[in-house]
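Novice: Okay, here's the structure, questions in a sec.
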Amino acid sequence: MAQAAGPAGGGEPRTEAVGGEGPREPGAAGGAAGGSRDALSLEEILRLYNQPINEEQAWAVCYQCCGSLRAAARRRQPRHRVRSAAQIRVWRDGAVTLAPAADDAGEPPPVAGKLGYSQCMETEVIESLGIIIYKALDYGLKENEERELSPPLEQLIDHMANTVEADGSNDEGYEAAEEGLGDEDEKRKISAIRSYRDVMKLCAAHLPTESDAPNHYQAVCRALFAETMELHTFLTKIKSAKENLKKIQEMEKSDESSTDLEELKNADWARFWVQVMRDLRNGVKLKKVQERQYNPLPIEYQLTPYEMLMDDIRCKRYTLRKVMVNGDIPPRLKKSAHEIILDFIRSRPPLNPVSARKLKPTPPRPRSLHERILEEIKAERKLRPVSPEEIRRSRLAMRPLSMSYSFDLSDVTTPESTKNLVESSMVNGGLTSQTKENGLSTSQQVPAQRKKLLRAPTLAELDSSESEEETLHKSTSSSSVSPSFPEEPVLEAVSTRKKPPKFLPISSTPQPERRQPPQRRHSIEKETPTNVRQFLPPSRQSSRSLEEFCYPVECLALTVEEVMHIRQVLVKAELEKYQQYKDIYTALKKGKLCFCCRTRRFSFFTWSYTCQFCKRPVCSQCCKKMRLPSKPYSTLPIFSLGPSALQRGESSMRSEKPSTAHHRPLRSIARFSSKSKSMDKSDEELQFPKELMEDWSTMEVCVDCKKFISEIISSSRRSLVLANKRARLKRKTQSFYMSSPGPSEYCPSERTISEI
């Protein structure tokens with residue numbers, strides 16, 4: 001369909017191709033009356049609503065139809081009387097035109113345009129239009145009923161219906177004489193309608209402002225079309241819903257007779273629809289009259305009822321009434337939300353004052369490693385308690401044997417067999433059956449005399465790093481010579497040959513109250529006061545790991561941070577030697593080539609790993625895992641990393657070698673050379689305390705940096721071993737054996753007080 005520009009004021013009339021009348025029943029023309037329809041006939045509107053149009057719609061249809069007829073008369077188109085309401089077409093944009101009459105009663109024939117007229121006078125067309133509008137206002141009423149119209153509308157229809165009788169001489173109907181007498185017609189009141197212009201003037205005079213007539217009446221016709229289409233959609237949905245309900249009911253109750261649903265007729269639905277629209281336009285107005293000047297006619301039809309309601313809500317043009325309950329406002333509306341909350345708080349039982357509250361003691365929080373280190377640094381060094389006998393013995397150890405008070409009273413009455421027995425017990429590391437028998441006989445001979453024993457220094461206190469292997473070899477050989485002695489004393493002698501340093505803090509030594517200390521088999525019994533706590537040497541692993549860090553280090557110890565800096569400087573120097581190879585140098589400098597293997601290139605899909613030590617990109621094959629201290633502990637010496645920082649694979653491979661040696665018979669230890677013994681000791685090499693390595697993180701380092709770190713650690717630990725050896729030798733020279741023979745030739749002897 002081709003649409004014209006405007007409705008009444010003058011524009012080209014639109015032409016239409018009539019495809020049939022609209023929906024006579026809401027369900028019959030559901031597809032035809034969809035969103036694609038642009039025009040509805042007045043007869044379709046009346047049939048759909050099943051009630052007459054209101055007065056404002058009648059004013060609008062009359063004004064818009066006369067406007068289109070006036071525009072057609074200027075183009076000298078033939079006139080035609082309006083025979084039925086089906087010829088009046090209301091368009092979507094608010095225009096109203098006349099269609100030619102249908103030959104048949106059912107549907108109109110196809111016509112070239114909207115305005116196809118035969119020769120007829122203008123007054124006849126106005127008269128027929130007035131009659132059709134009156135029938136639309138009287139639609140649905142009985143013959144004996146008549147609708148009461150407002151005086152202006154009744155006068156307009158009366159003038160339009162009596163136009164032919166009032167002016168029978170004007171047969172041509174041209175507007176030449178009308179245009180010449182235009183000023184006089186504007187001054188005097190229109191007593192008779194002779195042209196379309198007179199009808200339009202009467203319609204415009206109905207409004208408060210005549211200049212708003214075109215826009216207002218166009219808006220009314222546009223609203224009429226929109227509301228009619230919405231009603232049709234509403235009725236179509238209701239009918240489809242009823243059909244679906246019937247189908248569901250038939251499926252559920254197939255055996256029973258189908259009962260018809262109680263339906264509301266279309267007329268009832270249309271009546272309800274009209275009532276809702278009327279209430280929205282007239283009755284429900286959520287706005288104050290005092291806020292703006294109320295202009296009922298031009299504004300009411302500019303928007304649909306829904307748009308009007310939403311506009312009033314957005315602009316807050318409403319006043320809410322106070323809801324009264326039993327003649328009074330409800331309590332919850334009297335107070336604000338803040339006051340209600342305060343009243344609720346006041347209604348609760350009073351709270352206890354803060355001073356009267358007794359909170360539970362906070363649970364003890366486990367101290368972190370950092371706090372424990374700081375506490376040990378701030379605390380004074382605690383010395384372990386020693387018995388008076390040990391103090392006396394340490395004093396005797398500071399002078400030669402000849403100056404000792406115990407050996408000055410040398411009145412030896414002990415047989416030679418006792419001395420040999422003590423020597424053999426010292427070599428084998430345990431008491432034999434002869435010692436037990438001899439001790440029993442001695443106690444029987446002298447029951448009243450109490451046995452006071454002096455303890456000679458053990459081999460573990462005198463041997464150095466070089467003499468330890470020889471002593472072990474000697475003890476194992478002696479154990480193999482005398483098969484009657486058990487093999488356990490040799491293990492105990494080896495495990496107890498190291499003494500903890502005498503200046504260890506008491507927190508690092510185990511408490512002797514927890515378990516009974518084992519009696520040393522190579523020492524002679526002595527009595528100690530019961531109120532003096534005995535010192536229990538720690539286990540081999542803990543004593544060795546702590547002993548390493550207690551002796552003063554007299555060599556240069558590089559820290560982790562310094563080694564990292566040295567490695568980064570070496571890497572930069574290594575990069576400079578590739579300057580003559582521009583491609584390799586550029587790729588290495590930009591991080592597009594692995595710095596270790598220099599064969600793997602990195603692309604968008606192949607990412608590189610960054611070595612945390614030298615800060616250079618490496619590939620996955622050259623990247624290894626290594627545990628390193630974090631930033632606060634980067635000042636630790638590099639030798640403190642030890643084997644624990646190396647990769648798990650290497651440490652496990654290294655541990656497999658000595659693990660087999662531990663399961664071999666003890667007698668085969670004597671067959672090892674010094675090289676195999678050093679390999680066994682490397683597995684038991686001293687490590688950094690595990691409690692200080694809890695927060696070390698596993699970092700990614702390249703194979704070159706890992707090798708570099710391992711070499712520095714091994715060299716630093718060799719220097720540390722030499723320093724520890726010198727420290728041990730310096731301490732052990734302060735012994736009362738000033739001119740003792742070599743460790744391989746020395747055999748200690750112990751004598752009791754009674755023997756002296």
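The backbone N, Cα and C atoms fix where each Cβ goes, and this holds for glycine too.
Keep in mind that this structure shows the original residues, not the substituted ones.
Swiss-Prot lists 40-231 with the feature domain 'KIND'. Swiss-Prot lists Ile131 to Lys among its mutagenesis entries, and the accompanying note reads: Strongly reduces interaction with FMN2. One entry in Swiss-Prot concerns the mutagenesis experiment Tyr134 to Lys. Its note says: Abolishes interaction with FMN2. Quoted from Swiss-Prot, the note attached to the mutagenesis of Asp138 to Asn states: Abolishes interaction with FMN2. As a published mutagenesis entry, Glu146 to Ala or Lys appears in Swiss-Prot alongside the note: Abolishes interaction with FMN2. The domain 'WH2 1' feature in Swiss-Prot is assigned to 305-323. What Swiss-Prot records for 369-386 is domain 'WH2 2'.
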Novice: Please report the number of other Cβ atoms within 10 Å of the Cβ of Glu146 (mutagenesis position).
Specialist: 9
Novice: Using Cα-Cα distances with a 10 Å cut-off, which of the mutagenesis positions Ile131, Tyr134, Asp138 are near Glu146 (mutagenesis position)?
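Specialist: Near Glu146 (mutagenesis position) by Cα: Asp138.
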Novice: Please report the distance from the Cα of Ile131 (mutagenesis position) to the Cα of Asp138 (mutagenesis position), rounded to the nearest angstrom.
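Specialist: Roughly 10 Å, rounded to the nearest whole number.
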Novice: If one looks at the chain holding Tyr134 (mutagenesis position), which residues at least 6 apart in sequence have a CB under 8 angstroms from its CB?
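Specialist: Non-local contacts for Tyr134 (mutagenesis position): Ile157, Ala161.
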Novice: What three-state secondary structure does DSSP assign to Glu146 (mutagenesis position)?
Specialist: coil
Novice: If you run through the domain 'WH2 2' (369-386) with DSSP, how many residues end up as helix, strand and coil?
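Specialist: Summed by class, the stretch gives 10 helix, 0 strand, 8 coil.
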Novice: Taking the Cβ of Asp138 (mutagenesis position) as the centre, count every other Cβ atom within 10 Å, in any protein chain shown.
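Specialist: The answer is 13.
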Novice: Helix, strand or coil at Asp138 (mutagenesis position), per DSSP?
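Specialist: Looking at the DSSP assignment, Asp138 (mutagenesis position) belongs to neither helix nor strand, so coil.
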Novice: Would you count the other CB atoms within 10 A of the CB of Ile131 (mutagenesis position), including those on all shown protein chains?
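Specialist: Result for Ile131 (mutagenesis position): 16 other Cβ atoms within 10 Å.
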Novice: Specify the secondary structure state of Ile131 (mutagenesis position) as given by DSSP, simplified to three classes.
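Specialist: In three-state terms, Ile131 (mutagenesis position) counts as helix.
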Novice: Write out how many residues of the domain 'WH2 1' (305-323) are helix, how many strand and how many coil, based on DSSP.
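Specialist: Summed by class, the stretch gives 10 helix, 0 strand, 9 coil.
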